[in-house]
Amino acid sequence: MYKKLAIATLLYSADYLPGVFALGHQVNKLLEEAGKKGDIETCLIVTTSLFNGTLSELAKNILQSIYTKIVLVEPLNCQEESIQKNSENLALLERPELSFALIKARLWELTQFEQVLYLDSDTLPLNKEFLKLFDIMSKQTTSQVGAIADIGWPDMFNSGVMMLIPDADTASVLQNYIFENTSIDGSDQGILNQFFNQNCCTDELVKDSFSREWVQLSFTYNVTIPNLGYQSSPAMNYFKPSIKLIHFIGKHKPWSLWSQKNFIKNEYHDQWNEVYEEFKEEHQLNNEVSKPKISDSDKTETPETITPVDAPPSNEPTTNQEIDTISTVEENVDNQNAEPVPNSDHSPAPNPVPLDFTKWLTTFINKDHLTNQPVNESREYSKENDNNIINSSSNRDQESPPNSTQELNSSYSVVSTQADSDEHQNAEEEDSTTDNASNSGEESHLDDISTAASSNNNVSNQPDGKNFSNSKENNISVESSPSNPEQKRSTDNIQKPSVSTNDLPDDVEPHTSVDDNIQYLEKDKEGYEEFLPDVYESNAIDNEEEFFDDDARDATEGETKTSAVADKQEDMKLTAEETNQPQQEMPNFKFDWEDSDYLSKVERCFPDDIFEYAVE
């Protein structure tokens with residue numbers, strides 16, 4: 001085993017500063033746990049312009065307390081040309097910031113160390129077992145690189161975790177190779193594979209004599225976790241006890257603002273947050289620094305200057321800085337108000353509860369054309385919806401079996417004919433005075449029937465113009481109604497659907513909702529449907545007794561009994577026929593509403609405060 005060992009990481013953008021803090025804190029903790037705190041150094045490689053021009057004094061002091069050695073480096077001499085050359089391949093990754101990762105070639109210049117374990121700043125060692133890599137690669141040569149297969153293409157290695165031997169000659173050859181060749185992915189991983197990985201050699205003759213070698217290590221030393229939640233669950237469960245290190249690949253990191261809101265949380269994401277909270281407690285930053293809000297937007301960063309940068313006259317951040325993640329207490333007051341500091345018990349912050357429960361309830365409903373509707377229009381939608389329901393019920397009533405209604409009409413017409421003939425005979429026997437009285441009683445009784453029909457129409461919910469009665473039903477004689485109460489009830493039921501809009505007040509429209517009809521009935525306290533037949537039947541019978549003598553009444557009662565028996569038999573036949581007829585199936589509302597525009601309006605039926613009780 002080599003004597004001078006180091007664990008190094010790279011900081012080329014302030015966006016990765018939280019990852020550098022958490023990684024350095026965790027590595028020091030595990031080194032102390034393994035008893036190798038003095039045997040293995042921690043090293044941070046950072047660009048000179050970033051360290052002197054962007055980071056604050058507080059950030060610099062913290063970095064110097066975490067890492068035993070900080071190495072300032074300049075961009076590669078060929079970096080501008082390499083960025084332009086690799087721009088097309090880099091665009092495929094949609095990761096423009098990776099163009100600066102070519103500075104990772106500077107790792108082989110760390111000749112002050114004999115062996116280096118490189119870790120990306122978005123990695124998190126889980127336990128001290130990751131230090132076994134030094135034992136596994138104890139006989140490594142300068143032409144070898146120890147790395148783990150990439151999850152995207154296993155014939156290539158992931159450059160986030162690498163074991164390497166610093167060497168000046170290798171560093172020089174590598175930098176020239178970067179200048180002369182185009183990276184597969186436009187970034188450091190592609191070009192390092194082309195340089196060290198024998199699998200990337202397309203020429204079979206050259207492949208056999210390839211001078212450099214990739215030593216493949218176990219995947220448990222670099223378990224890549226994409227932030228979209230994709231992973232091989234069975235393998236993760238099986239090898240979970242053996243995992244030594246987690247790598248948060250992708251553009252969204254655990255500390256980024258997008259991840260804090262949208263990331264599919266898992267135990268490793270929570271573990272990173274716990275480590276970061278421990279780091280803040282150790283450095284007493286809970287009252288000074290809130291959780292950093294790193295923007296996830298893809299920014300086209302300008303290449304850093306190649307010329308060496310002298311020490312600036314002051315350490316204040318420049319005006320062209322990308323982001324000042326950690327600053328003084330006064331600069332972070334707004335950050336504290338913007339996002340609360342997590343609890344000191346290291347428990348992960350709970351997911352925010354959506355306050356707009358109406359939007360949450362109708363997540364699968366297309367509401368685009370209703371989002372900008374005013375409140376009064378939403379009420380109109382509610383009324384239209386109620387009218388649609390009323391119209392549908394009236395249509396169903398109208399579509400009732402026509403045979404039954406026709407047969408009833410025919411039977412009632414026969415009864416009317418018989419009653420008219422009896423009336424004609426009685427009229428010849430009576431004198432003119434009796435005829436006049438009879439006519440006056442007839443008119444009064446027709447008024448009663450008209451009043452009852454109008455009252456029943458107020459109770460019904462049928463729309464205008466839906467008159468189901470024919471001319472024969474409207475011409476029913478006076479004698480047929482009082483002589484047979486059951487016949488009168490049936491006649492009233494047939495006349496009931498007819499609507500008389502003249503009885504409604506002027507301020508009530510015919511096409512109103514059910515609530516308006518109920519309010520109107522409350523104003524008119526008389527005329528309930530179930531009591532109407534008894535009222536006008538009793539009055540009609542009293543009037544009849546005044547105008548008919550005993551002989552005429554006996555004859556009429558005989559005819560009435562005969563007609564009543566015939567009517568009962570006819571009703572029994574109708575009931576049997578209705579029983580034999582197939583019952584009309586009601587529409588399946590569970591599926592019919594999918595074809596209508598009901599869903600576009602249903603959200604407006606919910607009051608805005610319906611879910612307020614659930615919000616604390």
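A Cβ is built for glycine as well, from the same backbone N, Cα and C atoms used for every other residue.
If you look up Swiss-Prot, you'll see LEU10, TYR16, ARG95, ASP120, ASP122, HIS247, GLY250, LYS253 marked as UDP binding site.
Non-local neighbourhood of ASP120 (UDP binding site): THR9, LEU10, GLY19, SER159, GLY160, VAL161, HIS247, each in the same chain, at least six residues away, with C-beta under 8 Å from its C-beta. According to Swiss-Prot, the UDP-alpha-D-glucose binding site annotation covers LEU10, TYR16, ARG95, LYS104, ASP120, ASP122, ASN158, SER159, ASP185, ASP188, GLN189, GLY250, LYS253, on the basis of similarity to another entry.
DSSP assigns ASP120 (UDP binding site) to coil in the three-state reduction, outside any helix or strand. Here Swiss-Prot flags ASP120, ASP122, HIS247 as Mn(2+) binding site.
Per Swiss-Prot, mutagenesis TYR230 to Phe is noted as: Eliminates glycogen accumulation; when associated with F-598.
TYR598 to Phe appears in Swiss-Prot as a mutagenesis experiment; the accompanying note says: Eliminates glycogen accumulation; when associated with F-230.
Cα spacing between TYR16 (UDP binding site) and ASN158 (UDP-alpha-D-glucose binding site): 18 Å, rounded to the nearest whole number. Here the binding-site residues are ASP122, ASP185, and the one ringed by the most other CB atoms within 10 angstroms is ASP122.
The DSSP secondary structure for TYR16 (UDP binding site) is helix. In sequence order, GLY19, LEU119, SER121, THR123, GLY160, VAL161, PHE248, ILE249 are the residues of the same chain, not among ASP120, ASP122, HIS247, whose CB sits within 8 A of the CB centroid for the Mn(2+) site. According to DSSP, LEU10 (UDP binding site) is assigned to a strand segment.
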